[in-house]
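Report on one structure; see the data block that follows.
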Amino acid sequence: MSAGGPCPAAAGGGPGGASCSVGAPGGVSMFRWLEVLEKEFDKAFVDVDLLLGEIDPDQADITYEGRQKMTSLSSCFAQLCHKAQSVSQINHKLEAQLVDLKSELTETQAEKVVLEKEVHDQLLQLHSIQLQLHAKTGQSADSGTIKAKLSGPSVEELERELEANKKEKMKEAQLEAEVKLLRKENEALRRHIAVLQAEVYGARLAAKYLDKELAGRVQQIQLLGRDMKGPAHDKLWNQLEAEIHLHRHKTVIRACRGRNDLKRPMQAPPGHDQDSLKKSQGVGPIRKVLLLKEDHEGLGISITGGKEHGVPILISEIHPGQPADRCGGLHVGDAILAVNGVNLRDTKHKEAVTILSQQRGEIEFEVVYVAPEVDSDDENVEYEDESGHRYRLYLDELEGGGNPGASCKDTSGEIKVLQGFNKKAVTDTHENGDLGTASETPLDDGASKLDDLHTLYHKKSY
């Protein structure tokens, strides 16, 4: 038994891990340090487990008790990682608030000094004008004469009036400051609620996938217990494996669709109606899309997945106004099987980014569409709160930015829905290397049968 299971879940699946991308730069180094510490713990955990395995079988009680204690240590370490991330997040939040308060205090002190100087200058100008006025009227006036003209009660009334005006202005200023502070807190709380909603949506996706993953693995275990060998066993095993990876594929696509604009509903490719997709487990026919890309343009798409994540190279986002959006032949959820004859089925993520960024001129994509809504009990249900807002995995106002029209580069680390059950997080990378006009040519539907699904999905268990 290894500590690799609970630790990554605590290090990446908790509230701290989910919001580390919006933290201060110091938080990034802290999480890197925590990741190194976690790897060292896993290594030591495995070494101790191997040592316990070398104990004589006659002393199995010692081995069992030792592994129970190691399980407790692993659980404690996972909780410690989670608490450390939470404390780090709170610390960075307090540091940011402290910086803001210091800045506001400095501005307030500076304004106070400036106002005092202005009042002093205004008083000097007032006295100067009064002396000039008396000189023009032929009256000799000094400070004593001016004071003598003012009776006692009038001076007191003037002071009371000034004090009353000061109190009224102070009340108005305090109310304005409180309103400003409350608006600032409201904005921060709304952002925090949006992050929590994203975590809930991601957790529901992960739980949904884990449920189907567990069902598939149970069927495989049952298959191992049956007396079945030869081609029939291999065919059934590959069929179960293909279903598991198909559900993983659909989960990633739902995560990708969660970040798209709600005002632009996702459209399936032409000819992909619900009835035909249901017959093929939601997998459409293989299509070829021809594009023309100028040298100064990017593809205008974002990709995710790869061999290391157990899913094919997927189109996770199509940027509006970019060549991929203008051509209309590519869709979110398409798995890129090949580009210009280069097979991408067994390609890792970075390799796919490199291959796509090197394409110039006329580009031929070989893609297959997978509909996440098909063959599922509640895929068509929108996750909405009481106000009617759908839970979205990504919110534009929470993302730090990133120009979708920039040149091709890999900004991995966006999708973390599957991080709780896979130590390698599915990384959504922006691949912006671009396309021009396109035409779409449907091909044979031979790859859409369930028996052949394992040719589209990697048989990688974790």
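A Cβ is built for glycine as well, from the same backbone N, Cα and C atoms used for every other residue.
Nope, none of those substitutions made it into this model, it's the original residues.
Remember, predicted model here, so these are calculated numbers, not experimental data.
The domain 'PDZ' annotation in Swiss-Prot covers 288-371. Within the model, the domain 'PDZ' (288-371) carries an average pLDDT of 83.
Here the residue is the original one, but Swiss-Prot notes a mutagenesis experiment at this spot, Leu175 to Val: No effect on subcellular location; when associated with V-182; V-189 and V-196. Cβ neighbours within 10 Å of Leu175 (mutagenesis position), excluding its own Cβ and spanning all shown chains: 10.
The Cβ of Leu182 (mutagenesis position) lies under 8 Å from the Cβ of no residue that is in the same chain and 6 or more residues away along the sequence. Leu182 to Val appears in Swiss-Prot as a published mutagenesis result, with the remark: No effect on subcellular location; when associated with V-175; V-189 and V-196.
The C-beta environment of Leu189 (mutagenesis position), restricted to residues of the same chain at least 6 apart in sequence and closer than 8 Å, is empty. For the mutagenesis of Leu189 to Val, Swiss-Prot gives this note: No effect on subcellular location; when associated with V-175; V-182 and V-196. The structure shown keeps the original residue.
Per Swiss-Prot, mutagenesis Leu196 to Val is noted as: No effect on subcellular location; when associated with V-175; V-182 and V-189. Residue density at Leu196 (mutagenesis position): 14 other Cβ atoms are found within 10 A of its Cβ, drawing on all protein chains shown.
Taking the C-alpha positions, the distance from Leu196 (mutagenesis position) to Leu175 (mutagenesis position) comes to 31 Å. Across the domain 'PDZ' (288-371), DSSP classifies residues as 17 helix, 39 strand, 28 coil.
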